[in-house]
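Undergrad: One structure, as structure tokens, below. Some questions next.
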Amino acid sequence: MSTIIFGVVMFTLIILALVLVILFAKSKLVPTGDITISINGDPEKAIVTQPGGKLLTALAGAGVFVSSACGGGGSCGQCRVKIKSGGGDILPTELDHISKGEAREGERLACQVAVKADMDLELPEEIFGVKKWECTVISNDNKATFIKELKLAIPDGESVPFRAGGYIQIEAPAHHVKYADFDVPEKYRGDWDKFNLFRYESKVDEPIIRAYSMANYPEEFGIIMLNVRIATPPPNNPNVPPGQMSSYIWSLKAGDKCTISGPFGEFFAKDTDAEMVFIGGGAGMAPMRSHIFDQLKRLKSKRKMSYWYGARSKREMFYVEDFDGLAAENDNFVWHCALSDPQPEDNWTGYTGFIHNVLYENYLKDHEAPEDCEYYMCGPPMMNAAVINMLKNLGVEEENILLDDFGG
């Protein structure tokens, strides 16, 4: 009996000793106490926080909202900050978005940096103008088969001081959305029924954040307008979950509340006299509309400009009256739509084919100096790649090719 008791006592003492060792090691290895994050050398911008979390979270907790379209997952590469000291070594997860040269300059992804010690950061001053608003849905209407126009009302007395080409981030709570509950007008239901899309559901167990470019321009006051394409599973792989944020947005009804933050952006027009060529497709319409309206309505620009939009069929064209009106009012602006798959009932007599080919064959091929134009584009990835390849073959420098990756 005494042997058994001795064994139990020794085992207990060993466990207690190991616990003490772990606690001692933790006290030495894991930082405790307050952490100070200095920003831009300005004492008034300094943040005091607790160690252990991510830098992106610490900044957001202090009301400093750094853009992160993926919600902190490390996949979008937007939450770049410059860390002068205290950030530790760069992680492999960051190197997909940050070059070795940028890393030497202190570039990091805030969502991947753990807060372990006092830090010294450099942030763009415009970040401090980013705010968060709870908006109200005005409308959420189909503009094409798979694209809705979400129109949000900003709270009374507030404004979002964005520039044309900018974007906001939408926050979605945990939710369970059934596609069968979507409001899809009869004229668009054919493809939905054909591909049996109403069978899908989207269940999200934690809040998510995604970025969308504005379709309105700064002088359309009091609203935020977005073009949102539903991200359904690909036909050849129907078991892939549908897009979480697009499913949530498509479920919104007039009167619902929706939280956004912003403004963010870098897809801004250059302040030059160069000719502007806009190329869009799908939900890439949004920043194109914002830019063109801003140039012609707010700035009263006299720069030569054209807009080339690609759609599948006439049913997928939208804002036609808007652009027709702008073309009628402004001698320096023309716009063209090309259909890649016009239907018999369309009675289409305009351009057909993919928009990069149409743009080249009907304009740039005979342009006296295509390399001198500025090209602004937003659309599906394949369209973007085709347009960029075509422009580079024409000798257009990268500095004159401006791309918004959020569309399509």
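For all residues, glycine too, the Cβ spot is worked out from N, Cα and C.
Heads up, this one's the original sequence, none of the swaps are in it.
On a predicted model such as this, the values are computed, not experimentally measured, just so you know.
Reproduced below are the annotations present in Swiss-Prot:
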- 33-127: domain '2Fe-2S ferredoxin-type' (DOMAIN)
- CYS70 to Ala: Loss of the 2Fe-2S center, but does not affect flavin content. Exhibits very low NADH:quinone oxidoreductase activity (MUTAGEN)
- CYS70, CYS76, CYS79, CYS111: [2Fe-2S] cluster binding site (BINDING)
- CYS76 to Ala: Loss of the 2Fe-2S center, but does not affect flavin content. Exhibits very low NADH:quinone oxidoreductase activity (MUTAGEN)
- CYS79 to Ala: Loss of the 2Fe-2S center, but does not affect flavin content. Exhibits very low NADH:quinone oxidoreductase activity (MUTAGEN)
- 130-270: domain 'FAD-binding FR-type' (DOMAIN)
- ARG210 to Leu: Decreases flavin content, but does not affect the 2Fe-2S center. Exhibits very low NADH:quinone oxidoreductase activity (MUTAGEN)
- TYR212 to Leu: Decreases flavin content, but does not affect the 2Fe-2S center. Exhibits very low NADH:quinone oxidoreductase activity (MUTAGEN)
- SER246 to Ala: Decreases flavin content, but does not affect the 2Fe-2S center. Exhibits very low NADH:quinone oxidoreductase activity (MUTAGEN)
Undergrad: Which of the recorded positions CYS70, CYS111, ARG210, TYR212, SER246 has its Cα closest in space to the Cα of CYS79 (mutagenesis position)?
TA: CYS111
Undergrad: Considering only the mutagenesis positions CYS70, TYR212, SER246, which fall within 10 Å of CYS76 (mutagenesis position) when distances are taken between Cα atoms?
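TA: Checking each Cα against CYS76 (mutagenesis position), the hits are CYS70.
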Undergrad: Give the distance between the Cα atoms of TYR212 (mutagenesis position) and SER246 (mutagenesis position), rounded to the nearest whole Å.
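TA: Between the Cα atoms of TYR212 (mutagenesis position) and SER246 (mutagenesis position), the distance comes to 10 Å.
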Undergrad: Quick check: with CYS70, CYS76, CYS79, CYS111 left out, which same-chain residues have Cβ atoms within 8 Å of the centroid of the [2Fe-2S] cluster site Cβ atoms?
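TA: Going along the sequence, the neighbours come out as LEU56, SER67, SER68, ALA69, GLY71, GLY72, GLY73, GLY74, SER75, GLY77, GLN78, LEU109, ALA110.
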Undergrad: Helix, strand, coil: count each for the residues of the domain '2Fe-2S ferredoxin-type' (33-127), based on DSSP.
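TA: Tallying H, G and I as helix, E and B as strand, the rest coil: 18 helix, 28 strand, 49 coil.
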Undergrad: Just to be sure I understand the packing, how many Cβ atoms besides its own are within 10 Å of the Cβ of CYS76 (mutagenesis position)?
TA: 20
Undergrad: Which has the fewest other Cβ atoms within 10 Å: TYR212, SER246, the mutagenesis positions listed?
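TA: If we count Cβ atoms within 10 Å for the mutagenesis positions TYR212, SER246, the smallest count is at SER246.
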Undergrad: Compare the Cα of ARG210 (mutagenesis position) against each of the recorded positions CYS70, CYS111, SER246 and report the nearest.
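TA: In terms of Cα distance, ARG210 (mutagenesis position) lies closest to CYS70.
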Undergrad: Tell me, how many other CB atoms lie within 10 A of the CB of CYS79 (mutagenesis position), whichever protein chain they belong to?
TA: 25
Undergrad: Please report the Cα separation of SER246 (mutagenesis position) and CYS70 (mutagenesis position) in Å, rounded to an integer.
TA: 13
Undergrad: Can you tell me the mean pLDDT for the domain 'FAD-binding FR-type' (130-270)?
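TA: A mean pLDDT of 95 is what the predicted model shows over the domain 'FAD-binding FR-type' (130-270).
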Undergrad: Roughly how many angstrom lie between the C-alpha atoms of CYS70 (mutagenesis position) and CYS111 ([2Fe-2S] cluster binding site)?
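TA: Answer for this pair: 10 Å between alpha carbons.
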